[in-house]
Amino acid sequence: MAAEKQVPGGGGGGGSGGGGGSGGGGSGGGRGAGGEENKENERPSAGSKANKEFGDSLSLEILQIIKESQQQHGLRHGDFQRYRGYCSRRQRRLRKTLNFKMGNRHKFTGKKVTEELLTDNRYLLLVLMDAERAWSYAMQLKQEANTEPRKRFHLLSRLRKAVKHAEELERLCESNRVDAKTKLEAQAYTAYLSGMLRFEHQEWKAAIEAFNKCKTIYEKLASAFTEEQAVLYNQRVEEISPNIRYCAYNIGDQSAINELMQMRLRSGGTEGLLAEKLEALITQTRAKQAATMSEVEWRGRTVPVKIDKVRIFLLGLADNEAAIVQAESEETKERLFESMLSECRDAIQVVREELKPDQKQRDYILEGEPGKVSNLQYLHSYLTYIKLSTAIKRNENMAKGLQRALLQQQPEDDSKRSPRPQDLIRLYDIILQNLVELLQLPGLEEDKAFQKEIGLKTLVFKAYRCFFIAQSYVLVKKWSEALVLYDRVLKYANEVNSDAGAFKNSLKDLPDVQELITQVRSEKCSLQAAAILDANDAHQTETSSSQVKDNKPLVERFETFCLDPSLVTKQANLVHFPPGFQPIPCKPLFFDLALNHVAFPPLEDKLEQKTKSGLTGYIKGIFGFRS
C-alpha cells in the first residue's frame, strides 16, 4: 500500500481510503487537467439517459467510463502511471464533492460505501476508481517486472486488490436501487479482472471460465442495444478472445494455436498480458517440433542441423513468411519483418560461436575438395542468405509504400514531410549493398546459377535506382541528365529481359521490368516536351528581361511601353535614388593682387607718444586721471 504513495501528482494508499490519502499530492498534479475532471464530478457521471429508461434507479456506464478515461489519460501511449495518478485525483474530487472524506490531515477515518449511501451513482464511481487505480498499478508493475522479477509479487497483490474492489462494486450493484444494465456490466467487469488474476497465476481453467462469463455478458449487452452502443462491448469481446484461446491451448485444445497465430497477424497484434506469452508459446511449439528435424537442404546440398535454436528458427521460417504475406497492415508487416530478422540474427550468432573453436572449420576449405566449405559454414551461409533476402524484401516493401505515396498528390503539411525520390534512392542503395554481400557468401563462389540469378536481381534494382535518380533530376529541371539516366534504365531493363528466360521463377517476386520500360518511355516523352517548353519560356523571359531589365528607371522610359511586373512590388524601379552626382559651376575665387603695390602712411609719431608716457601714464590710467 505504501508504494502507491510514490505516484507523482497524488497517489494515496490502497483500498477505499486511497482518495483521502491522495489529497495533498493529487491537487498539485491535477490542477492542469482539473477543469475537465471537476466537471465530471460536479454532475452524475454517465448514465443520465439510462436513468430515464429505468425510472429513478441508479445507472453507471462502467465500460464506457473506463475506456474514455483510459484513452484520455495515458493508456493510448501505454502510460499506466499517468492513468493511476488520474484515478487518484478523480477519487479525491469525488470524495470532496460527495462530502465523503476519509477524516482530515491529522486523523484517518476509514469509510466504506454501503447500500444505504446509494443515493447518487457517483458512489458507485468511487468504488470503480478504486479498482481502476489498483489495476493500473498492476499493469505498471508488469512493465517493470521484465527487469525486476521481485515486482511480480507486488503485481499479483495489486491485481487481487483490484478484484476485491470489483467484487465490492458488484455487491453494491445488487441493490434494488441499481438498474439491470449496470448490474450486468459490474458482473462482467468483475469477471474480467478475476480472469486476468487467474491468468497471471496460470490457473487456466479458472481463467477461461471467468473470461467466458465476461464474454457472454458483453455479447448479450451488445445484442440488446443499438449498434452505436454495441461497439464498445464488441471491442471488449475481441480483446479477451486471444486470452480465451490461449487458456484453451494450455488446457489441451491443440487447435487453438492456429487461431492464436491468426490473431497475431491482425492490426496491432495482441496486447496486455497475452503479448509476451503468445510469443513464448509459439517458440515452445516450434521447439517440440524441432526434435524431429535433423537436416536441411539448400541449393542441392544437404547439411545436418544440430543446434536447437537454428532448428526452431528454420521450422518457423515458412510460417513467418506466410504471416508477412497475410498481414493486414503495413505496421503489422514491419513488425513481423523485424521479428524474423531478430530471430535470424540470433541463430547466426549461435552458429558463429560454434565455428570459432574448430580451426579447421575457420579455414572453411576442406582438404581435397577446393571450393567446398564445411557443413557448419554452409549452414552459416544459408542463414546469412535468409537474413539478407529478408532485409531486401523489407526494403522493397518500404519502397513500394513510398512509391504509392509519391503517386498520391497530397497537400503540403508542415508537420509531416512528404516523400521524395531521394528517399527511394537510399532504399535501393541498401538493397544493392545486400546483393553484393550475397555474392560473397562462402560456398557459393562456384555456383554459376546463383551468381547469374543475383546478377539479374542487381540489374533490376539498378534500373529502379536509376529511374528515381532521373526523377530527382526532373524535379530540378536538369533535362539532359535525366534523359541520359532514362536511357540507362532502358539498357538495364533490356538486359534483364534478354537473360531472364531460365530465371523467371526466381524473378517473379521482383518488380515488373516491363512495366518500368513502359513508364520510362512515357516519362521520356514528357521530359522532352517539358524541356522544349522550358527552353521557350527561358527565351521569352530573356527577351522580356532585355526590354525591361536595362537598369533604367520608369521616369527615363516613359516613351516606351513594357509590361514590368516589378513595378507593383516593393522594389519598383521608379527613379534613381539617391540621385547621381552632376557637375555645377563653383563659387568664384577672388585674389587681392594690388596689396603688394599699396603704400600705407607712416605710424612712427603715434608709436613715440605711447613710449613717452611710461610708468606715470600707466598709473594715471589705472586711477582714471588720464585725459
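Numbers here mean position along the shown chain, with the first residue as 1.
Heads up, the Cβ atoms here are built off N, Cα and C, so glycines get one too.
Taken verbatim from Swiss-Prot:
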type	residues	note
MUTAGEN	Y86 to A	Loss of interaction with SRP72
MUTAGEN	F590 to L	Loss of interaction with SRP72. Diminished localization to endoplasmic reticulum
MUTAGEN	D592 to A	Loss of interaction with SRP72
MUTAGEN	V598 to A	Loss of interaction with SRP72; when associated with A-56 in SRP72
MUTAGEN	F600 to A	Loss of interaction with SRP72
MUTAGEN	Q609 to H	Reduced interaction with SRP72
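Structural mapping of features recorded in Swiss-Prot.
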| residue | record | Cβ contacts under 8 Å, 6 or more apart |
| --- | --- | --- |
| F590 | mutagenesis position | none |
| D592 | mutagenesis position | none |
| V598 | mutagenesis position | none |
| F600 | mutagenesis position | none |
- Counting across all protein chains shown, how many other Cβ atoms sit within 10 Å of the Cβ of Y86 (mutagenesis position)? 28
- Under a three-state reduction of DSSP output, how is F590 (mutagenesis position) classified: helix, strand, or coil? coil
